[in-house]
Amino acid sequence: MVVDFWTWEQTFQELIQEAKPRATWTLKLDGNLQLDCLAQGWKQYQQRAFGWFRCSSCQRSWASAQVQILCHTYWEHWTSQGQVRMRLFGQRCQKCSWSQYEMPEFSSDSTMRILSNLVQHILKKYYGNGTRKSPEMPVILEVSLEGSHDTANCEACTLGICGQGLKSCMTKPSKSLLPHLKTGNSSPGIGAVYLANQAKNQSAEAKEAKGSGYEKLGPSRDPDPLNICVFILLLVFIVVKCFTSE
């Protein structure tokens, strides 16, 4: 499948001109883009989308909600001209051995979502002052999907770019906890309860350690019976010795 990139460019230009009529931006595909490898002055933007693939060998088709899209953006302030380099990451067929990475194809709705999110990123990064900020449009499943993401046949996963392939690095605290911590909700959030319990446990452990250290290092308050017996025997021995010498 081949992306109709001419249509993408036209849609991108319409969205940019609607927001910034005097700005000039170009959008180009670049299959050599690498994550975190940017020239000076460039910025990076990554998103995922719902797309379709077709195997060029067996003609099998499949859908994925983990199609990764990497963009590098640059804007020249004095000329008000900007550039976008975009890379679409492919997937391989599960059924064919030695299959190649196939490029994704997107529905018109998914295409609009991808480009709208890209334009919002540009407006936020380069035209932040006085620009109405909109949240990123989420991925919408066009069909029901079964099973987990096929990381073994995902090009982005093999390159360490796909979020599904880097769960340990991408994990963040749930946003649902933030309102409880910021607004002072009457019922404490999970994060607040966790922090309170953690502080309480640390305080208890400190007290226990301090108490145990005092018992080991400090002097004993109770007299030792053995020492008393030795003292009495020594006293008796001295008295007997005195009488014997007389």
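In case you wondered, yes, glycine gets a Cβ from its N, Cα and C as well.
Original residues only: the substitutions mentioned are not part of this model.
Features of the protein shown, as given by Swiss-Prot:
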MUTAGEN   C55 to A  Loss of interaction with influenza virus NS1
MUTAGEN   C93 to A  Loss of interaction with influenza virus NS1
MUTAGEN   H149 to A  Almost complete loss of influenza NA viral RNA binding and loss of interaction with influenza virus NS1
MUTAGEN   C154 to A  Complete loss of influenza NA viral RNA binding and loss of interaction with influenza virus NS1
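According to DSSP, C55 (mutagenesis position) sits in a coil region rather than a helix or strand. All protein chains considered, the CB of C154 (mutagenesis position) has 23 other CB atoms within 10 Å.
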